[in-house]
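Enquirer: What Swiss-Prot lists as active site, cysteine sulfenic acid (-SOH) intermediate is C125, and the listing cites similarity to another entry. Annotated L-leucine binding site per Swiss-Prot: T374, Y375, N376, T377, T386, E451, in sequence order, evidence recorded as similarity to another entry. For the published mutagenesis R419 to A, Swiss-Prot gives the following note: Unable to inhibit TORC1 signaling; when associated with A-422 and A-426. According to Swiss-Prot, the mutagenesis experiment K422 to A carries the annotation: Unable to inhibit TORC1 signaling; when associated with A-419 and A-426. Under the heading of mutagenesis, Swiss-Prot lists K426 to A and annotates it as follows: Unable to inhibit TORC1 signaling; when associated with A-419 and A-422.
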Amino acid sequence: MIVADSECHSEIKGYLPFTRGGVAGPETREEHREGQARRGSRGPSAFIPVEEILREGAESLEQHLGLEALMSSGRVDNLAVVMGLHPDYLSSFWRLHYLLLHTDGPLASSWRHYIAIMAAARHQCSYLVGSHMTEFLQTGGDPEWLLGLHRAPEKLRKLSEVNKLLAHRPWLITKEHIQALLKTGEHSWSLAELIQALVLLTHCHSLASFVFGCGILPEGDAEGSPASQAPSPPSEQGTPPSGDPLNNSGGFEAARDVEALMERMRQLQESLLRDEGASQEEMENRFELEKSESLLVTPSADILEPSPHPDILCFVEDPAFGYEDFTRRGTQAPPTFRAQDYTWEDHGYSLIQRLYPEGGQLLDEKFQVACSLTYNTIAMHSGVDTSMLRRAIWNYIHCVFGIRYDDYDYGEVNQLLERNLKIYIKTVACYPEKTTRRMYNLFWRHFRHSEKVHVNLLLLEARMQAALLYALRAITRYMT
């Protein structure tokens, strides 16, 4: 995945436009047309017009191919092309991805790809399942294991429960789950092996969110459906994504939405400068209100439940188990995870640095790149401080996973995130297999596609960090 050797340069130029400024040779334009013909007109995403990727991401991705070529050899996949709209993030992502799956570590390479299959299967992500099946066999994996989890070693099967919880309800993970995997026995895990497996599971769960959220298409299926198995409403079928943001946006109404968002950001920033922040009690109440209101933020009832494919279902135990709202009416909710009690910076990072130092450093870098990534633009506006908006998105994702920041006013979430954006965020983060093109089109209707991909990067990282915090807290409690 995400590779660039000498052959791959010509392959990716099927997506990249002919070189500007006359640098390329006379056949470049023809090579571009041939590459387009090989893939069809759909491009790497069912949601993003290929013209947008050519316009916004081609040059920056091409500049980064040299870095990727140093890492391995193979092909550039559709996921890399879309993620390459943000090349600084892609570089950081790839370093961790390569470490997890391709360098020496506690777990054999084939086992790591099998764990990735198990993780992607929880979300019915055929794109990732198929990719890791291929790599599993290429790294010497036993083909019998691909017949289903029941053919895999018991040690791998024992990971299924933690995989299930991390994918759907990470707040349920306890030190007893960790103890069950580490206790002495023929099929026990070492702590080093388990840490690598947990990071890999959360990496692949969140990557499935990115695949569904961006409508990534299988490389060999330019005329097919997205990598997701989720059905789209009939009106969406067979309609290529439009390159004009106004076509699906409601035109001037969408432009007014942008202006209204800019005004709300300005007012919030002014109130902060005047030190008109809410009290601690009020901020806690606003979090509880936001958590309760998230119950009402769900996909449309007319979206059908995806039907798991048998080739994917065979890697899943308890397939009916899925995300449930952290706070449900009429039930005893688990206690809120107060971020200050177990932070990534002070607790999670230090633990993983002790047990998996190479991974800890790259994880921390990737989180920082995602959190700080900005081009200071919003739709047609430039020179904008977007930190408040990015923090609202990050904290809302953590909110739906039950994590609260004591120093954050959750009233900002309601002011900055429109309902369609909340629906999209919650769907992609919690049940990504239900994501549709219509959801993608309905939020931020006047924004560039690269900005929507940016939202998906925040989704990927915030979701991964939330699940890791629950898992690492359970390990800390086990060790103490």
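Heads up, the Cβ atoms here are built off N, Cα and C, so glycines get one too.
None of the noted substitutions appears here; every position holds its original residue.
Not measured: the values here are computed from a predicted model.
Show me how these features fit into the shown structure, please.
Expert: DSSP classifies N376 (L-leucine binding site) as coil under the three-state reduction. Taking Cβ-Cβ distances under 8 Å and a sequence separation of 6 or more, the neighbours of N376 (L-leucine binding site) in its chain are S382, G383, V384, D385, T386.
Look at R419 (mutagenesis position): DSSP puts it in a helix.
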Enquirer: Other residues near the L-leucine site, CB within 8 A of the CB centroid of T374, Y375, N376, T377, T386, E451?
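Expert: Same chain, not in T374, Y375, N376, T377, T386, E451, Cβ within 8 Å: I378, V384, H454.
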Enquirer: Pop the Cα-Cα gap between C125 (active site, cysteine sulfenic acid (-SOH) intermediate) and T377 (L-leucine binding site) into the table, whole Å please.
Expert: 32
Enquirer: Comparing the recorded positions C125, T377, T386, R419, K426, which residue's C-beta has the most other C-beta atoms within 10 angstroms in this structure?
Expert: C125
Enquirer: Long-range same-chain neighbours of T374 (L-leucine binding site), Cβ under 8 Å, sequence gap at least 6?
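Expert: Result: T386, S387, R390.
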Enquirer: Specify the count of other C-beta atoms within 10 Å of the C-beta of E451 (L-leucine binding site).
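Expert: I get 17 for this one.
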